[in-house]
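Asks: Structure in structure tokens, see below.
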Amino acid sequence: MPVKLRWPWLGIAIPTFLISFIGYGAHYFILSNFLSVPKQITFEFCLSMIWLSYYLAICTNPGRPLPNYKPPPDIWRNFCKKCQSYKPERSHHCKTCNQCVLMMDHHCPWTMNCVGFANYPHFLRFLFWIIVTTSVLFCIQAKRIYFIWQQRHLPGYFFKKSELIFLTISSPLNSFVLLTITILFLRCLFNQILNGRSQIESWDMDRLESLFNSGRLTQKLIDNTWRIYPESRSFQNKKDAEEHLTKKRPRFDELVNFPYDFDLYTNALLYLGPIHLWLWPYGVPTGDGNNFPKNGISKYEANSSLEDHILSLPWPPDGGKTNTVFNHGSSTIEMRNESGEQLIRTRLPQNGRHASREKWYNDWGESLDDFGVDVDME
């Protein structure tokens, strides 16, 4: 779950302290005692790249919609009352930054800024350089600790007391930073590069799957298809729709397509820019963040099947609105497809799991509000 700080300035103060304490403290008390000058310079270079990437992640605006933006006909028309303009696809209004953010990923407390289309490469490079620097330091500290342990029978004056104290303090602290940032970095790669999604869009995908498993999504998708593509309401498609609702139980991936996901390399080029600029501190993503290319599955073809029409719906395919719950007293009907058999069971409603999009939360306890989104503007 995203961290919420009582005093927002701590979001900058804590990382600044950790970078300074671990980085410069390790250099002064440990590395300067035995490491060669070229290796010390390399370490300081990595440390400087952390500072530069961090500064850019903090100070770079995550991206705001173009003035007088008009949405194309193939996306939902979402009007932001606070900005008094339409929101481009994948955009959300941040309640902290008080602006609509292009391809909003989340509001980061550690940068006091949103992570969005324009500064996502800076944020990812910031994480990358932390991992590189702490990994190098971890290896150096491990070798140094092993060396001191081998010489433990020597008199104490052979080693500086300050080095031993700092090794004791900084080694576990550095390992903790390395572990946590690596997990965050891998999550970013998994969401954005592997699946082409922001954290909010991954959350939305979980929400849609929850709606699908509870039997409340299919009807909404069919209704949206009739509304957006009225010409697709043929006799055969109506028959297929009835079968989906009463007999045939399609898989989730047969009805829901994330339109902005391509292969891994294309996703990386889209969000990080050309490959030769991935490590360049000022590298920017491809495009303007107001319009995004879509995969072939999302292309609408009038003569296609009902499933193809549903897959071509704009994101999110339910329009961001939750369909009516099929309630029977105080319970909820859930339908699942296991091993080719349709299972129907009655479940007691779970607080928050069958709520509207603005109040729904995932298995991590994350709601739309936790990502910094102004839910009143959704």
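Keep in mind that glycine also has a Cβ here, set from the backbone N, Cα and C atoms.
At each noted site, the model still has the original residue.
So Swiss-Prot lists these for the protein:
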type	residues	note
DOMAIN	78-128	domain 'DHHC'
MUTAGEN	Cys108 to Ala	Causes mislocalization of chitin synthase CHS3. Reduces, but does not abolish catalytic activity. Lacks autopalmitoylation
MUTAGEN	Cys108 to Arg	Reduces, but does not abolish catalytic activity. Lacks autopalmitoylation
ACT_SITE	Cys108	active site, S-palmitoyl cysteine intermediate
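What does the local environment look like for each feature on the list?
Replies: The DSSP secondary structure for Cys108 (mutagenesis position) is strand.
Taking Cβ-Cβ distances under 8 Å and a sequence separation of 6 or more, the neighbours of Cys108 (mutagenesis position) in its chain are Gly11, Ala57, Cys114, Val115, Phe123.
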